[in-house]
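Visitor: Here Swiss-Prot flags 6-104 as domain 'SH2'. For Arg32 to Lys, Swiss-Prot lists a mutagenesis experiment annotated as follows: No effect on interaction with FYN SH3 domain. Quoting Swiss-Prot on the mutagenesis of Thr68 to Ile: No effect on interaction with FYN SH3 domain. Experimental mutagenesis is annotated in Swiss-Prot for Pro70 to Ala, with the remark: No effect on interaction with FYN SH3 domain. Annotation of the mutagenesis experiment Arg78 to Ala in Swiss-Prot: No effect on NK cell development, impairs promotion of NK cell cytotoxicity and IFN-gamma production in response to hematopoietic cells.
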Amino acid sequence: MDAVTVYHGKISRETGEKLLLATGLDGSYLLRDSESVPGVYCLCVLYQGYIYTYRVSQTETGSWSAETAPGVHKRFFRKVKNLISAFQKPDQGIVTPLQYPVEKSSGRGPQAPTGRRDSDICLNAP
């Protein structure tokens with residue numbers, strides 16, 4: 001799980017919510033340990049000022065799944081990264097597609113698209 005850049009480990013629900021609200025971007029998301037269920041993770045997503053939380057767990061056979069909206073067929077994935085990729089598409093049973101990862105390692109929130117690429121930025125050396 002540590003290889004997943006949006007995994008924040010054992011942070012509180014409140015800390016996760018603060019990180020997401022600080023972005024101000026619908027579709028911002030992170031993954032954290034569940035505070036109430038050992039061995040289960042929470043996929044937290046910001047949408048219209050609210051944080052939506054979906055439980056993510058691993059089966060005994062190693063597959064990953066997320067609890068989504070009632071009536072949505074439960075899907076299983078070999079890796080957490082595959083689960084996240086699937087939920088980046090619309091109509092997957094969560095409130096909004098995952099768009100802006102809030103990564104632990106960078107210490108920064110997601111960056112909104114600016115229309116510029118890194119290659120468009122030039123630095124002038126003295």
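If you go along the chain as it appears here, the first residue is 1 and each next one adds 1.
Cβ atoms here come from the backbone N, Cα and C positions, even for glycine.
So, quick note: what you're seeing has the original residues, none of the substitutions.
Buried or exposed, and what's around them? Tell me for each listed feature.
Guide: Remark: Arg32 (mutagenesis position) has Tyr7, His8, Gly9, Lys10, Ile11, Arg13, Gly16, Tyr41, Cys42, Cys44 as non-local neighbours, by Cβ distance under 8 Å and separation of at least 6 in sequence. In the three-state DSSP reading, Arg32 (mutagenesis position) counts as strand.
Around Thr68 (mutagenesis position), taking its Cβ as the centre, 18 other Cβ atoms fall within 10 Å, counting all chains. DSSP assigns Thr68 (mutagenesis position) to coil in the three-state reduction, outside any helix or strand.
In this view, Pro70 (mutagenesis position) is surrounded by 6 other Cβ atoms within 10 Å of its Cβ, with every protein chain counted.
Secondary structure at Arg78 (mutagenesis position), as computed by DSSP, is coil. Listed in sequence order, Gly62, Ser63, Trp64 are the same-chain residues six or more apart from Arg78 (mutagenesis position) with CB atoms under 8 A from its CB.
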